[in-house]
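See structure below.
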Amino acid sequence: MAFPAGFGWAAATAAYQVEGGWDADGKGPCVWDTFTHQGGERVFKNQTGDVACGSYTLWEEDLKCIKQLGLTHYRFSLSWSRLLPDGTTGFINQKGIDYYNKIIDDLLKNGVTPIVTLYHFDLPQTLEDQGGWLSEAIIESFDKYAQFCFSTFGDRVKQWITINEANVLSVMSYDLGMFPPGIPHFGTGGYQAAHNLIKAHARSWHSYDSLFRKKQKGMVSLSLFAVWLEPADPNSVSDQEAAKRAITFHLDLFAKPIFIDGDYPEVVKSQIASMSQKQGYPSSRLPEFTEEEKKMIKGTADFFAVQYYTTRLIKYQENKKGELGILQDAEIEFFPDPSWKNVDWIYVVPWGVCKLLKYIKDTYNNPVIYITENGFPQSDPAPLDDTQRWEYFRQTFQELFKAIQLDKVNLQVYCAWSLLDNFEWNQGYSSRFGLFHVDFEDPARPRVPYTSAKEYAKIIRNNGLEAHL
């Protein structure tokens, strides 16, 4: 089961989740610094990313892990407030530039291609104080930051992700309030943030296109989180429609404007407009793009970056009471099949990724696809011999092989989440996704490979699985 020649085998991390050094060498505070320092049990045991894996000082150790796996690509993110402590180019932190230059140069020296994320949930606190993603002012701030990164690192970085999981960020931070700033705005904040995230991404893509592409010859996209969604009752028309609506609300709401035509899907617009009207709003809670903005947004991605972890069943749930919220707007309820195995929120459904990839191929004109995250957690304490978890990975690779061979999906890169056990947002250090175990009790933060790391290294060496379908 050999994958296509030149297939990219990667692992991923993100700045706040691994770096630590939260106030080292002139770094400014980000929203997760503020949020975790406030306590209040919003994060498991009030844990913080102040030290995390210590990657800010232990990059050499991370590099050893990368070399041990034989990765072809490594995806990491830049800390916006490490580079620009107040979020603006008014003051530039040279120590931050030096740190990322070293990572990029070391990767290239070792034949590893960097995939760099500009922004992975860790907004500079100064910009959150000015309204964050609910304010239109952020679009310009993000564009300036993106241009700064393109001009500083783009001579060597050719694969960029502007915004990580924009669809998760908008909902978790600004609708449900489970991520910083921690203030819920049910049924309004998520859409407002989505609107600004889409425009910020598009602006930065155009900046790359007009100012840097000719010389640097790179590619720019954003990454979107996607759960595959199946009708709970495959014979029920209302469940079938609900499953389609669910995918549209959570993936296409971002992907359709960017990849197809600059505007939100019709069903999203009509559902939210009709709910808003019933609730007595003077206009839809979903903001509208101007014709000018639609032109600006359309076609602003050079590849499709998707992050798949799990699948859910969907059934139709009429919003009789007119409650506010995104699920209520979509009129859906989601839940797992009781027969699926799970660790925490991740139910193991490897076939879901095959269906998702086919959906992206068919809906978005057969784009080049990167899976920029996929993985399985272990609960703490996690055994180093994680054979059960490796089995989930193996089944996933079989499904990817099928998608490439049978469905002719143009999948070019796979990133395992994550290189290291790390700070998993609200779950703190209780959920371990690493290919390498990190001992968070030991100040030296030693990295030790799980069985999965050794097995993944074999897959990379063979460019695929040894067994046949």
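Using the three backbone atoms N, Cα and C, a Cβ is placed for every residue, glycine included.
According to Swiss-Prot, the features are:
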BINDING   Gln17, His120, Asn164, Tyr309, Trp417, Glu424, Trp425  substrate binding site
MUTAGEN   Glu165 to Asp  2-fold decreased glucosylceramidase activity
MUTAGEN   Glu165 to Gln  Loss of glucosylceramidase activity
ACT_SITE  Glu165  active site, proton donor
MUTAGEN   Val168 to Tyr  No change in temperature or pH dependence. Decreased glucosidase activity
MUTAGEN   Phe225 to Ser  Decreased glucosidase activity
MUTAGEN   Tyr308 to Phe or Ala  Decreased glucosidase activity
MUTAGEN   Glu373 to Asp  2-fold decreased glucosylceramidase activity
MUTAGEN   Glu373 to Gln  Loss of glucosylceramidase activity
ACT_SITE  Glu373  active site, nucleophile
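Structural mapping of features recorded in Swiss-Prot.
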residue	record	Cβ contacts under 8 Å, 6 or more apart
His120	substrate binding site	Ala14, Ala15, Tyr16, Gln17, Ser77, Asn164
Glu165	mutagenesis position	Phe121, Ser223, Leu224, Phe225, Gln307
Tyr308	mutagenesis position	Ala226, Val227, Trp228, Gly352, Val353, Leu356, Ile371, Glu373, Asn374
Tyr309	substrate binding site	Phe225, Val227, Ile346, Glu373, Asn374, Gly375, Phe376
Trp417	substrate binding site	Ala11, Ala12, Gln307, Glu373, Asn374, Gly375, Phe433
Glu424	substrate binding site	Gln17, Pro377, Ser430, Ser431, Phe433
Trp425	substrate binding site	Gln17, Val43, Phe121, Phe179
Additional residues surrounding substrate, by Cβ distance to the Gln17, His120, Asn164, Tyr309, Trp417, Glu424, Trp425 centre under 8 Å:
Ala14, Phe121, Glu165, Glu373, Ser418, Asn422, Phe433
Using a 10 angstroms cut-off on Cβ to Cβ distances, just flag whichever of Gln17, Val168, Phe225, Glu373 is the loneliest among these recorded positions.
Val168
For Val168 (mutagenesis position): DSSP state (helix, strand, coil):
helix
Count the Cβ atoms, other than its own, that fall within 10 Å of the Cβ of Asn164 (substrate binding site), considering every protein chain shown.
25
With DSSP assignments reduced to helix, strand and coil, which class does Trp417 (substrate binding site) get?
strand
